[in-house]
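K.L.:
Relevant sequence annotations retrieved from Swiss-Prot are reproduced here:
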- His37: active site (ACT_SITE)
- His73: active site, nucleophile (ACT_SITE)
- Glu57, Asp59, Asp117: Mg(2+) binding site (BINDING)
- His37 to Asn: Abolishes enzyme activity (MUTAGEN)
- His73 to Asn: Abolishes enzyme activity (MUTAGEN)
- His108 to Ala or Asn: Little decrease in enzyme activity (MUTAGEN)
- His164 to Asn: Little decrease in enzyme activity (MUTAGEN)
- His180 to Asn: Little decrease in enzyme activity (MUTAGEN)
Amino acid sequence: MLLYVTLILGCWSAFSESAETDVAERANKRPIWIMGHMVNAIYQIDEFVNLGANSIETDVSFDKDANPEYTYHGVPCDCGRSCLKWEYFSDFLKGLRKATTPGDSKYHAKLVLVVFDLKTGSLYDNQAYDAGKKLAKNLLKHYWNNGNNGGRAYIVLSIPDLNHYKLITGFKETLKSEGHPELMDKVGHDFSGNDAIGDVGNAYKKAGVTGHVWQSDGITNCLLRGLSRVKEAVKNRDSSNGFINKVYYWTVDKRATTREALDAGVDGVMTNYPDVITDVLNESAYKAKFRIATYDDNPWETFKN
């Protein structure tokens, strides 16, 4: 009996040490969000997640009254992609909700973050607040199910124009007036126009944003772009007084570019080919430093190694 107890305790001790080692190794690896690019049709959610994406980017176009209308990019778009796939925005949100609600037959546990690329270029500056207000109402009804067991993914509102910072204000104030200010815990922000980092910071000050900031940098895969601004964003992220929490680079379709982006310290890679990014992350040099982010990773928290 004593021998049996000794064996059990020995096994438990070894198991505990192994578990502690796994936790420590996980904590030392930067979590990476593989962002499936231009996922605008509901069926593409499955397609991109099955290829390895744990995040998707979806385009949102607005009508003349600042209502979010379609998930649609249009031409031109990335080389090698169809630019014309679309859904009604409300329908896409319902499909997305199913894909991110535990227990649903379409649920993907892996899909933890959604970037809405808000095509506000069709709007006047003074419509930005209304666009945020109407966007919030759509998400509240069709994605969050009015706060009753809705989709669980984190949401990034990506705005191309710094002058449209009031979209953030309209979104936040609407969730509050509708009785669900807590949902802002699931919402982050990005200005995607490749503006000067200092100008981006000033826009956030105007919007009253003090956290949950992703900073994008990039260009269509048809063209080349260096990593100098990415490195500037990473420097801001890692400084004691920076406003950026996470940095992502788009559109990355090649292994060499993926390695360069990871070496620069990004947290996310937006791609048309998630399997390419997964392959690079599985290379020994990168497997030791990075891991694919899960729902347990807070996308608003700056990674400290």
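Placed from the backbone N, Cα and C atoms, the Cβ positions cover glycine too.
Nope, none of those substitutions made it into this model, it's the original residues.
Provide an account of the burial state, proximal residues and distances for the features listed.
P.N.:
DSSP assigns His37 (mutagenesis position) to coil in the three-state reduction, outside any helix or strand. Within its own chain, His37 (mutagenesis position) has Glu57, Asp78, Arg81, Trp250, Thr251, Met270, Thr271, Asn272 as residues 6 or more apart in sequence whose C-beta sits under 8 angstroms from its own.
In the three-state DSSP scheme, His73 (mutagenesis position) falls into the coil class. Using a 10 Å Cβ-Cβ cutoff, His73 (mutagenesis position) registers 24 neighbours.
Summarising the environment of Asp59 (Mg(2+) binding site), the number of other Cβ atoms within 10 Å of its Cβ, over all protein chains shown, is 23. For the recorded site, Asp59 (Mg(2+) binding site), the DSSP three-state label reads strand.
Long-range Cβ neighbours of His108 (mutagenesis position) (same chain, at least 6 residues apart, Cβ-Cβ under 8 Å): Ile45, Asp46, Val49, Ala99, Thr100.
For His164 (mutagenesis position), the number of other Cβ atoms no farther than 10 Å from its own Cβ, over all displayed protein chains, is 26.
For His180 (mutagenesis position), the same-chain residues lying six or more positions away in sequence with a CB closer than 8 A to its CB are Leu140, Trp144, Asn146, Gly147.
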K.L.:
Which whole-number value in Å describes the distance between the Cα atoms of Asp59 (Mg(2+) binding site) and His164 (mutagenesis position)?
P.N.:
17
K.L.:
Does anything in the same chain, at least 6 positions from Asp117 (Mg(2+) binding site), have a Cβ under 8 Å from its Cβ, and if so what?
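P.N.:
The answer is Glu57, Thr58, Asp59, Val60, Ser158, Pro160, Ser192.
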